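*Asks:* Encoded as structure tokens, here's the structure I'll be asking about.
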Amino acid sequence: MEKERETLQAWKERVGQELDRVMAFWLEHSHDREHGGFFTCLGRDGRVYDDLKYVWLQGRQVWMYCRLYRKLERFHRPELLDAAKAGGEFLLRHARVAPPEKKCAFVLTRDGRPVKVQRSIFSECFYTMAMNELWRVTAEARYQSEAVDMMDQIVHWVREDPSGLGRPQLPGAVASESMAVPMMLLCLVEQLGEEDEELAGRYAQLGHWCARRILQHVQRDGQAVLENVSEDGEELSGCLGRHQNPGHALEAGWFLLRHSSRSGDAKLRAHVIDTFLLLPFRSGWDADHGGLFYFQDADGLCPTQLEWAMKLWWPHSEAMIAFLMGYSESGDPALLRLFYQVAEYTFRQFRDPEYGEWFGYLNREGKVALTIKGGPFKGCFHVPRCLAMCEEMLSALLSRLA
């Protein structure tokens, strides 16, 4: 027991120190003090190599700053709050393409002019998360009003009428459901319902619907988690149907663990650990070089995506959260061992001891393939969210052992 406590304590200190280093990188290099919002296209040393702004990453960074400000005392600092508010105001002014319509841009110029729109819900989802967290740290009702209004629009697009997303209905297109959509909605349900009984009640049934839809992606008699299924929850043919993303399954796993914890469903918890944590790890971990493959084919065929064998930052961040949460909820020491295995690989291969933050893209052997620290898909989100959540869970575990 004493050795376990010492190991947990060492990891808590290691994770906390790394969170401080990661946040120092973003605080120093990413703030646009002229227009508000954040630069996310940052080179290894933090230099800005492109000033385009990606709305989903803007929302994520606002959310992350507010969350740290609210949850961890050492981040309760004016510079975080001021930057989050400036980012939130930038989103309020510029994110929506044609107000009062709710559709948000995917890419903006530095000063906020729309460049590109995606026919998906993800910019809007992270806009919602940002506004809800801003409300929590400022108590300004206008932010919460924005969050709830956008949430209602997202639910309408997903469950009633997607035509507002602008996606054409083509006769040859397969009707499919990506696991990302119910995952994202479940994340929003958890976000808006936190310590808010009214909204928690309002979205309770939606949360259960999301969980059921995610669970439909467990196919082949429980032996595979597939990224895409039919609208009826059946396996699809071809590459689309066989497509697997181990890191995404692990992220879905901790979303479902959090849902099962709030609903007190021990049976669901056990099922999730088996199918969304252990199964993707067994198939997705590279036995030769370590790390999680980015994509896989459920039949063992060669995936068509060029990056399938690369090791990316975010699946490893999500795996750390998933295994530590699984251990915290179940007490199964095998899950704690998997947390240590993933965390050791991740800290060894991804972190940059010279300039701070983490590299995002490694080749199969674990060597750095892209030296950038941020871009269109990597911002101030997966790494600090992982580190902050792991620090909180490790603190709670140590308190239980005391």
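Indices start at 1 and increase along the chain as displayed.
Placement of Cβ uses the backbone N, Cα and C atoms for every residue, glycine included.
Swiss-Prot feature annotations, pasted as is:
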MUTAGEN   L185 to D  Fails to bind renin or to form a dimer
MUTAGEN   L192 to D  Fails to bind renin or to form a dimer
*Asks:* In whole Å, note down how far the CA of L192 (mutagenesis position) lies from the CA of L185 (mutagenesis position).
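*Replies:* One finds 11 Å between the Cα atoms of these residues.
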*Asks:* So, in DSSP terms, is L185 (mutagenesis position) helix, strand, or coil?
*Replies:* helix
*Asks:* 10 Å Cβ neighbour count around L192 (mutagenesis position)?
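*Replies:* Its Cβ has 22 other Cβ atoms within 10 Å.
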